[in-house]
Each structure stands twice: as structure tokens, then as C-alpha cells.
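What Swiss-Prot says about this one:
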MUTAGEN   A45 to V  In aba2-4/sis4-2; reduced absicic acid synthesis
MUTAGEN   R145 to C  In gin1-2; reduced absicic acid synthesis
MUTAGEN   G162 to R  In aba2-3/sis4-1; reduced absicic acid synthesis
MUTAGEN   S176 to F  In aba2-13/san3-1; reduced absicic acid synthesis
MUTAGEN   A236 to V  In isi4; reduced absicic acid synthesis
MUTAGEN   S264 to N  In aba2-1; reduced absicic acid synthesis
Amino acid sequence: MSTNTESSSYSSLPSQRLLGKVALITGGATGIGESIVRLFHKHGAKVCIVDLQDDLGGEVCKSLLRGESKETAFFIHGDVRVEDDISNAVDFAVKNFGTLDILINNAGLCGAPCPDIRNYSLSEFEMTFDVNVKGAFLSMKHAARVMIPEKKGSIVSLCSVGGVVGGVGPHSYVGSKHAVLGLTRSVAAELGQHGIRVNCVSPYAVATKLALAHLPEEERTEDAFVGFRNFAAANANLKGVELTVDDVANAVLFLASDDSRYISGDNLMIDGGFTCTNHSFKVFR
């Protein structure tokens, strides 16, 4: 292959990697979702945030629109477990922006910590699966009805190291993230026939309010976030680097953009080698 062709291809990449794209992000009012929303908007995307947290979601939109001459961000109140809410959110994006190019399934629950399955609440288990799996499924379903006629699109779901290995969170969380990974691969097989890419990302521990549920009781300190960061650092494979919401957002940006135009059905690990390491051996420790 000609090196000249390669050079011209790379030099033509826009600095705003999502310029003109329309993205719908569930759970975009706080945490990783908020970081994704802000990064996408910075890269030229028109964004729709779907969340239950009206005040926080509205504030994110207001901050994005300061100095803007036109509406490039909307907040939509919606519950990912309710099909009508998701259908309406997709319709809203199309009505206001003309299409839907990108779906980010970020809304999720960690589930209540319970080390003994005999005491695990069925209602807690079902709620976690409803948000993490059913929510992702419904969002994929309704995004697909817009993307299939267009013969293009990118869907990225937030998975986890808990979708690859066991023992890193509540049973409902780990089980649901394994399901999201399987759903991603299954939907990628179908939608690839229509030019639509479907991927997921699996981060290691990120210090967000949602993630604090993963912290074992004996590791909890007066400052919950300090305790979580110390616990994550002690158990990480990659030392000296703390995984942040912005690191995850950058990985999602890569999969959402045309930079990854031939990547589909993939699970991008953002774990510093955590899941490829047998921590019981301690050979290098």
C-alpha cells in the first residue's frame, strides 16, 4: 500500500472528530456519562442527554450552550427501563437534529453489595438487570430503527471488567455486564449487515458515586472517594496511573468516531491489564 495514500488519509482527519454527528447518551447527567457528553460536544456533536436527574442534566446542557448561537444540546427526562421513554428520546433527537448517528448506553446501576447469594434480594437483582441490560436493549432497538435505513451508525455500551471476570462486584452487576457484552456481540452480528458498528468498553475502577458500592466494607474510610481510590490503586495492575472518567470518555469517543470505522463487535478494555493478569500468582509483586 502506498505510504502517500496513508499520509493523506491521516492528515484529512478532522480536529473535531464528531463534527455534524448527532449523539444520544443515556445516563449523561453525571459521572462517566457527563464526561462523554462534554467531550462529544467539544468534538462537534449535537448531543441529547437522557437521564432521570432533571436538575443535573439541565445544568450540563446549560453549561454546554453558553456562548452557542444555536441549540446543540438537549436534556430529555427518561427512564431506560421504559420503552416509551426511549422511543420518545430517539424521536426527539431525530425531530430536532434530523437523524441519530451515535448511541451511547451509559445508564447503569452497580447493585447492592451482598457477598452471600442466599441473602440476595430478587428485586435488587431484577432492578440492576432492568437498567443495565433491558435499558441497553431498548436503546439499541430504537436507535436501530433510525440507523438501519441510513445504513450507518455507531452504538457503544458501557460494560466493565465485571463483564469479563467474576468476583469484582455484586452478582447482579457482574451478571448484567456479562449480558451487555453478549448483547453487544449479538447485535453487532445483525447490524453489521446494515453498516452499523456495535461495540462496548470495559473500564477498571473509576471513582464515581455509582462505583462506591463496589468498595468492600472493611476498606471504607471517612472520605469514601479517598478510600475507593486507595483500594483501586492497591489492586490495579498498571501502577502510578489513576483511571478517570475522561479516560473512559476518550475510549468511547474513539469507538463512536470514524477513527474506528472497521471495528465492530469489540470490547475495548480500559483496565491497565487487570483482566489479563492472574493476581493470585504475584510473580511480579
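Heads up, residue numbers simply count up from 1 along the chain you see.
Cβ coordinates are placed from backbone N, Cα and C, and glycine is handled just like the others.
Feature map: Swiss-Prot annotations on the structure.
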{"residue": "A45", "record": "mutagenesis position", "Cβ within 10 Å": "28"}
{"residue": "R145", "record": "mutagenesis position", "Cβ within 10 Å": "13"}
{"residue": "G162", "record": "mutagenesis position", "Cβ within 10 Å": "26"}
{"residue": "S176", "record": "mutagenesis position", "Cβ within 10 Å": "30"}
{"residue": "A236", "record": "mutagenesis position", "Cβ within 10 Å": "19"}
{"residue": "S264", "record": "mutagenesis position", "Cβ within 10 Å": "21"}
Report, in whole Å, the straight Cα-to-Cα distance of G162 (mutagenesis position) from S264 (mutagenesis position). 21
Which ones, of the mutagenesis positions A45, R145, G162, A236, have a Cα no more than 10 Å from the Cα of S176 (mutagenesis position)? G162
Out of A45, R145, A236, point to the one nearest G162 (mutagenesis position) in space (Cα versus Cα); all of them are mutagenesis positions in the record. A236
What is the separation, in Å, between the Cα atoms of A236 (mutagenesis position) and R145 (mutagenesis position)? 40
What does the structure give for the C-alpha distance between R145 (mutagenesis position) and A45 (mutagenesis position)? Integer Å is fine. 20
